[in-house]
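> Checked Swiss-Prot, it gives:
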type: MUTAGEN; residues: ASN164 to Ala; note: Slightly reduced affinity for NAD, 6-fold enhanced affinity for both gamma-4-aminobutyraldehyde (GAB-ald) and betaine aldehyde (Bet-ald), but 2-fold decrease in catalytic efficiency
type: MUTAGEN; residues: TRP172 to Phe; note: Slightly reduced affinity for NAD, but 6-fold enhanced affinity for both gamma-4-aminobutyraldehyde (GAB-ald) and betaine aldehyde (Bet-ald) and 2-fold increase in catalytic efficiency towards GAB-ald
type: MUTAGEN; residues: TRP172 to Ala; note: Slightly reduced affinity for NAD, enhanced affinity for both betaine aldehyde (Bet-ald) (10-fold) and gamma-4-aminobutyraldehyde (GAB-ald) (2-fold)
type: BINDING; residues: GLY240, SER241, THR242, GLU243, THR244, GLY245; note: NAD(+) binding site
type: ACT_SITE; residues: GLU262; note: active site
type: BINDING; residues: GLU262, LEU263, CYS296, TRP461; note: 4-aminobutanal binding site
type: ACT_SITE; residues: CYS296; note: active site
Amino acid sequence: MAAPSAIPRRGLFIGGGWREPSLGRRLPVVNPATEATIGDIPAATAEDVELAVSAARDAFGRDGGRHWSRAPGAVRAKYLKAIAAKIKDKKSYLALLETLDSGKPLDEAAGDMEDVAACFEYYADLAEALDGKQRAPISLPMENFESYVLKEPIGVVGLITPWNYPLLMATWKVAPALAAGCTAVLKPSELASLTCLELGGICAEIGLPPGVLNIITGLGTEAGAPLASHPHVDKIAFTGSTETGKRIMITASQMVKPVSLELGGKSPLIVFDDVDIDKAVEWAMFGCFANAGQVCSATSRLLLHEKIAKRFLDRLVAWAKSIKISDPLEEGCRLGSVVSEGQYQKIMKFISTARCEGATILYGGARPQHLKRGFFIEPTIITNVSTSMQIWREEVFGPVICVKEFRTEREAVELANDTHYGLAGAVISNDLERCERISKAIQSGIVWINCSQPCFVQAPWGGNKRSGFGRELGQWGLDNYLSVKQVTKYCSDEPYGWYRPPSKL
């Protein structure tokens, strides 16, 4: 598909329509594969956040919630299914925008759009099922009382999302929030906002009630921070860096506001000596080089049994050399650019520091020689790593994998858990009992056995330790946006009898 001659010029999507940012400022959109400026996005500030939150608040309570927050789940499901259908219709165009905006291979972006549509469809089904789960009875020990549970939308939610999977990560929050009956203000990363703005256009096309979903773009300090601190936002859901997540927690704590956080990771991949090496190498590659390694759950710490380490690394280098690194619009591209010049410089500094600290750059670590422009980095394999090195301890968020050897299962688990993070982990072995033991021992919210990075909308996603808390996807993702209310009634015709009635005069 040919690149469009111009990126659509969008405003902020507030109250069901487009409006220019209050200060009239816009931010350039740079194609990271070419370094060319291809358009711009509106730069929202606190005044725009106020308008968006007000629109969401109005939509939540309009006509007592009859049109959205208190409407039957089947009503909300109709809109979610309509959004999914539009995503499918526009799949090729949206994938192209995503590639131009973020630098990811077009094939990957197209797969992301399929996942976006599937996520909206899944939560449409859960919205419909929610009606049948209301008034769930609670068994009580006293016959003169009856009790049941209502699940109600938590209110207006602020959704702050990252740039690595721009529309998909937004959908992981938008779809369950809307299914629950919440109204929302979505603030995507300023580094990749184009497809999220197109979601606003889709909402307008399908007639989503005004204010149910509002989309503002801009800098984190100017748009994200006012959203996180707004007193009329009932919950914040954030995916991004651990440092930003800490600031959001501090802000929310001042108002006792619930938050869910999906933050950084430094996930391990443990490979034992009983594996098919080429199969395991491909999973190691996919676990750290897909999406140019810009994945929060990337298995960027590779732990190899000492008996196979040399053979494994020889094959890993051979496979890494075979990756097609190119303009992400080219057919067969498997490694595009990273998202921005800032991210490029950050990754290159990690590699430089690893070298200075005594690690070995076994392969990669530089710009591909055939690509003179764009923010491209070769797949990078780093060995002779100690556990005190920055490359072992900190999230790189790029196509960089560091390697250590182990001798025993116990040592492998200790190395795997030697991190402040706890998002994911993986183990590859033909001994399934060993895999089960390790899946219990790894301190993370997700464990993969004989694979790395599969993600299904039906299964919970989230981490432990400094990787955050709360779970997205599946029923757990819907529960993020629901408040549980207990309703108990007294059913006897007799007085309760706790107090003695006053004497009759």
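Note: Cβ is positioned from N, Cα and C throughout, glycine not excepted.
Modelled residues match the original; the substitutions are not represented.
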> Between TRP461 (4-aminobutanal binding site) and THR242 (NAD(+) binding site), what C-alpha distance do you get in Å?
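Distance between the two Cα atoms comes out at 17 Å.
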> Identify all same-chain residues not among GLY240, SER241, THR242, GLU243, THR244, GLY245 whose C-beta atom falls within 8 angstroms of the centroid of the NAD(+) site's C-beta atoms; report them in sequence order.
PHE238, LYS246, ARG247, ILE248, LEU263, GLY264
> Does DSSP give TRP461 (4-aminobutanal binding site) helix, strand or coil?
strand
> Using C-alpha atoms, which one of the recorded positions SER241, THR244, GLY245, GLU262, CYS296 comes nearest to ASN164 (mutagenesis position)?
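Result: the closest of the recorded positions to ASN164 (mutagenesis position) is CYS296.
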> Identify, among the recorded positions ASN164, THR244, the residue whose Cβ has the fewest other Cβ atoms within 10 Å in this structure.
THR244
> Could you tell me the C-alpha distance between GLY245 (NAD(+) binding site) and CYS296 (4-aminobutanal binding site) in angstrom, no decimals?
14
> Applying a 10 Å Cβ distance cut-off over all chains shown, what neighbour count does GLY245 (NAD(+) binding site) have?
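Total other Cβ atoms inside 10 Å, all chains included: 23.
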> Within 10 Å of GLU262 (active site) (Cα to Cα), which of the binding-site residues GLY240, SER241, GLU243, THR244 do you find?
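The binding-site residues close to GLU262 (active site) (Cα within 10 Å), listed in sequence order, are GLY240, SER241.
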> Quick one: of TRP172, LEU263, CYS296, which recorded positions lie within 10 angstroms of GLU243 (NAD(+) binding site), measuring between C-alpha atoms? Sequence order, please.
LEU263
> Using Cβ atoms only, which residues of the same chain lie under 8 Å from LEU263 (4-aminobutanal binding site) while being at least 6 residues apart in sequence?
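When sequence neighbours closer than 6 are ignored, LEU263 (4-aminobutanal binding site) has THR239, GLY240, SER241, THR242, GLY245, CYS296, TYR421, LEU423, GLY463, ARG466, SER467, GLY468 within Cβ distance under 8 Å.
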